[in-house]
Amino acid sequence: MDGIAELTGARVEDLAGMDVFQGCPAEGLVSLAASVQPLRAAAGQVLLRQGEPAVSFLLISSGSAEVSHVGDDGVAIIARALPGMIVGEIALLRDSPRSATVTTIEPLTGWTGGRGAFATMVHIPGVGERLLRTARQRLAAFVSPIPVRLADGTQLMLRPVLPGDRERTVHGHIQFSGETLYRRFMSARVPSPALMHYLSEVDYVDHFVWVVTDGSDPVADARFVRDETDPTVAEIAFTVADAYQGRGIGSFLIGALSVAARVDGVERFAARMLSDNVPMRTIMDRYGAVWQREDVGVITTMIDVPGPGELSLGREMVDQINRVARQVIEAVG
């Protein structure tokens with residue numbers, strides 16, 4: 001018995017260090033530790049294959065793997081699974097065939113479990129919600145971005161936010177000036193790492209974000225965050241990089257956000273901003289905004305989510321945005 005307890009304790013310690021279990025008390029991992037089995041794989045080994053039935057999941061302790069998804073258009077999208085990550089959970093959550101092929105890049109160790117272990121893991125406090133969020137983020141990476149052509153001919157892309165956008169925004173070459181950040185966050189201080197993490201870690205249901213990119217760099221984003229007391233209301237916010245301001249991106253994004261909101265059951269948009277944020281006020285005024293003063297220099301408003309007929313978007317663009325929004329919002333039930 002002592003040997004079994006010691007083995008389980010070692011597994012609990014290893015599991016507790018993984019991202020998916022961050023913040024979970026060790027005692028909550030005991031049942032899971034008893035239901036998973038050790039995994040060791042050589043470089044180049046296929047662990048999961050796209051299209052196959054889902055019967056297990058993997059937790060990576062060391063090493064890395066390539067995650068490859070081939071879309072209906074035949075284009076392969078490649079990602080990487082690193083230590084601390086879980087793979088194989090999407091198909092189990094959706095009760096569907098595998099959505100990607102996972103191949104080890106180097107020798108890999110970890111843990112594997114079946115449906116029983118997965119059920120145990122989902123019921124660990126906080127883990128189920130984290131798995132749903134992670135699954136939606138991964139599925140969002142498989143969505144093809146929507147080409148967007150601005151009035152001046154600039155070609156950009158629209159897509160849902162992805163986890164790596166925080167690093168791409170912070171370390172990219174696109175500049176967001178102090179004035180732009182002040183208007184967005186209503187503070188002269190640079191956004192903290194914790195806030196930047198929150199802004200990029202979304203679930204696409206209660207917190208949805210569109211990102212506009214130029215190449216691989218995010219140049220603008222628009223988000224809605226659902227009200228905790230009234231799920232039909234969501235607060236919206238926009239950020240556009242300095243070099244891209246005044247080119248119609250904000251007007252386009254409120255249209256894209258409105259389409260996604262209607263898919264998600266949001267009926268009204270709330271906005272809170274600095275009173276001198278004229279570009280955003282102008283956009284909101286087009287949809288009947290009535291402003292209230294909340295504090296010195298801060299105003300608020302509430303508008304109905306604009307319908308397709310009110311948006312400055314073509315029918316084809318609305319349909320594309322609707323399809324992509326539905327893909328990520330309804331990705332995991």
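Every residue number used here counts from 1 along the chain in the order it is shown.
Note: Cβ is positioned from N, Cα and C throughout, glycine not excepted.
DSSP gives I90 (3',5'-cyclic AMP binding site) a helix state. Around I90 (3',5'-cyclic AMP binding site), taking its Cβ as the centre, 23 other Cβ atoms fall within 10 Å, counting all chains. Taken from Swiss-Prot, the feature 3',5'-cyclic AMP binding site applies to G88, E89, I90, A91, R98, S99, R138.
Annotation for G248 (substrate binding site): spatial neighbours L150, A151, criterion Cβ-Cβ under 8 Å with sequence separation of six or more. The substrate binding site annotation in Swiss-Prot covers H173, F238, T239, V240, G246, R247, G248, I249, G250, S251, N277, R286 and is backed by a curator's inference.
Around D214 (Mg(2+) binding site), a 10 Å sphere centred on its CB holds 17 further CB atoms from the protein chains shown. Among the features that Swiss-Prot reports, Mg(2+) binding site is placed at D214.
According to Swiss-Prot, the domain 'N-acetyltransferase' annotation covers 156-318, on the basis of sequence analysis.
Annotation of the published mutagenesis H173 to K in Swiss-Prot: Induces autoacetylation of the new lysine in the absence of cAMP; the original residue is retained in the structure shown.
In Swiss-Prot, the entry for mutagenesis R184 to A states: Completely abolishes the interaction with the aliphatic tail of the substrate lysine. The structure shown retains the original residue.
Recorded in Swiss-Prot as a mutagenesis result, F185 to A carries the remark: Completely abolishes the interaction with the aliphatic tail of the substrate lysine.
According to Swiss-Prot, the experimentally introduced change R223 to A is described as follows: Substantially decreases the interaction with the aliphatic tail of the substrate lysine. Markedly reduced activity, with an altered pH-rate profile and abolishes direct interactions with R-184. Counting Cβ atoms from all protein chains shown, R223 (mutagenesis position) has 21 others lying within 10 Å of its own Cβ.
Mapped onto three states, the DSSP output places V225 (mutagenesis position) in strand. Swiss-Prot lists V225 to A among its mutagenesis entries, and the accompanying note reads: Substantially decreases the interaction with the aliphatic tail of the substrate lysine.
Under the three-state DSSP scheme, A237 (mutagenesis position) falls in the strand class. Annotation of the mutagenesis experiment A237 to V in Swiss-Prot: Completely abolishes the interaction with the aliphatic tail of the substrate lysine.
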Q: Taking only the Cα atoms, work out how far G250 (substrate binding site) lies from V225 (mutagenesis position), in Å, as a whole number.
A: 17
**Q.** Least Cβ-crowded entry, counting other Cβ within 10 Å, from the binding-site residues listed as G88, G246, G250
**A.** G246
Q | Nearest of the binding-site residues (D214, T239, G246) to R223 (mutagenesis position) - Cα to Cα | A | T239
Q. Per the record, 3',5'-cyclic AMP is bound by G88, E89, I90, A91, R98, S99, R138: how many Å separate the farthest pair of Cα atoms?
A. 13
Q) If the 3',5'-cyclic AMP site is taken as the center of the Cβ atoms of G88, E89, I90, A91, R98, S99, R138, which further residues of that chain fall within 8 Å of it by their Cβ? A) L48, A54, F57, V87, L92, L93, R94, A100, A135
Q: With H, G and I counted as helix, E and B as strand and the rest as coil, say where DSSP puts N277 (substrate binding site).
A: coil
